[in-house]
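**Student:** The structure that follows is given in the form of C-alpha cells.
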Amino acid sequence: MNRIFFILVAAGVPLSVIGSLMHWPSAVLFAVYCVTIIALASYMGRATESLSIIAGPRIGGLLNATFGNAVELIISLFALKEGLTGIVLASLTGSVLGNLLLVAGLSFFVGGLKYKRQEFNIHDARHNSGLLIFAIIVAFVIPEVFSVGMGNASKLNLSIGISIIMILLYVAALYFKLVTHRGVYQPNNAAQTEEEEEPEWSGKVATIVLFAATIVVAYISENLVHTFHSVAEQFGWSELFIGVIIVAIVGNAAEHASAIIMAFKNKMDIAVEIAVGSTLQIAMFVAPVLVICSIFFPTSMPLVFTLPELVAMVSAVLLMIAISNDGDSNWFEGATLLAAYVIMAIGFFLL
C-alpha cells in the first residue's frame, strides 16, 4: 500500500502542476487532484503517527487531534475563500456520514468476514456516544431550529458562540481522555501494545514529510476547488453531492483505509476510534474552526445545515450508537451501516 501511495505522489504532484499550467480539461484535473491528495494524505497520516509515538501519548494525542483531519480543513478553507459555503457544509456532513456509516460499516463488514465476532472497548463506545449526541444532535440541530426567526447576523453570532463552546468541550474531552482518565477504561494489554510500537520515521524526517505534504496539499486543494463548478456542470452533480460524497471521501480516504486494515487485523479498538474519533474531530473542532475562520472571508458561514443534511447526520449517529453500544460487531452490522450510507448517497445524488 505504501509503495502505491509513493507512486501516486511521484506521478500525481508533477501532473498536477503541469496540468494546471497547461489548462487541461477540468474533469481530468479534478481526477488527478483527488488521487494526489489521497496519496499525500497517507504521508501526512504516517508522519503524524511517527511524531505521536516519539512525542509520547499526551502530545501524540494532541498531534492526532490537530492533524487528523488536516486535509479536510485545508480543502474547506480554500472553498470558503471562494465563497462555496454550501460545499463546505456538505463536506462536513459527508465526513460525518462517511466515518459513521461507510468507514465503520466497511470495518465491521471486512473484519466480520474473517472473525465471527469482534470486540472493542465498550466504555469508549458509550463515552463517544454522549459526545456524538452533543456534537450532532445538540450543536448542529439547535442553530437550525433557532435560526428560523433570525437574521443573518444573529445566525452567525449564534454559530460563533456554539463553535467556541464546542472547541472548549473538545479540548476538555482530550484532556479527560489523555490526562485525567488515560488508561482507566483500557484493557490491561493496551499499555504493553503501546510501549512496543516503533515510529516509522525519525522525528526530523517525519517533520519534514508533514511540512512538505501540507504545503503541496494546500497548493493542490486550491486548484481542486477551482474545478468544482465546471465538473458539477459536466456531470450534473449538485453542490450537495460534491461536498457530501466527493470532497468528504477525498479528504479522508487514507484514514478510511487504515480503519479497514485495522479491522481486518482484529484491532477493533483502533478501527472504531478512527471512525468515531474522526467524526468527533470534524464536528467539534474542524466545523467550529471553519465557522470562526469564515468571518475573515467575504462570505461568512453560519453553522446552519439543510434539512436533508441534518436528518442524515442524526440518523447516522442514532444508528451507530444503537449498533456500537454493546461493544462488539459482526459483518451483518457492517452491512446495515453500509446500506444506510448507500441510501443517503442516492438521496443526495438525486437532490
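For all residues, glycine too, the Cβ spot is worked out from N, Cα and C.
If you look for the noted substitutions, you won't find them, since the model keeps the original residues.
Copied straight from Swiss-Prot:
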type    : residues      : note
MUTAGEN : ASN69 to Ala  : Almost loss of activity
MUTAGEN : ASN252 to Ala : Decrease in activity
MUTAGEN : SER278 to Ala : Almost no change in activity
MUTAGEN : GLN281 to Ala : Almost loss of activity
**Student:** Whole-number Å only: compute the distance from the Cα of SER278 (mutagenesis position) to the Cα of ASN69 (mutagenesis position).
**Tutor:** 7
**Student:** In sequence order, what residues of the same chain, 6+ apart, have a Cβ less than 8 Å from the Cβ of ASN69 (mutagenesis position)?
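**Tutor:** Result: SER95, GLY251, ASN252, SER278, GLN281, ILE282, PHE285, VAL286.
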**Student:** Counting across all protein chains present, how many other Cβ atoms fall within 10 Å of the Cβ of SER278 (mutagenesis position)?
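**Tutor:** Result for SER278 (mutagenesis position): 25 neighbouring Cβ atoms inside 10 Å.
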**Student:** Select one residue from ASN252, GLN281: among these mutagenesis positions, choose the one with the most other Cβ atoms within 10 Å of its Cβ.
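**Tutor:** Checking each of ASN252, GLN281, the winner is ASN252.
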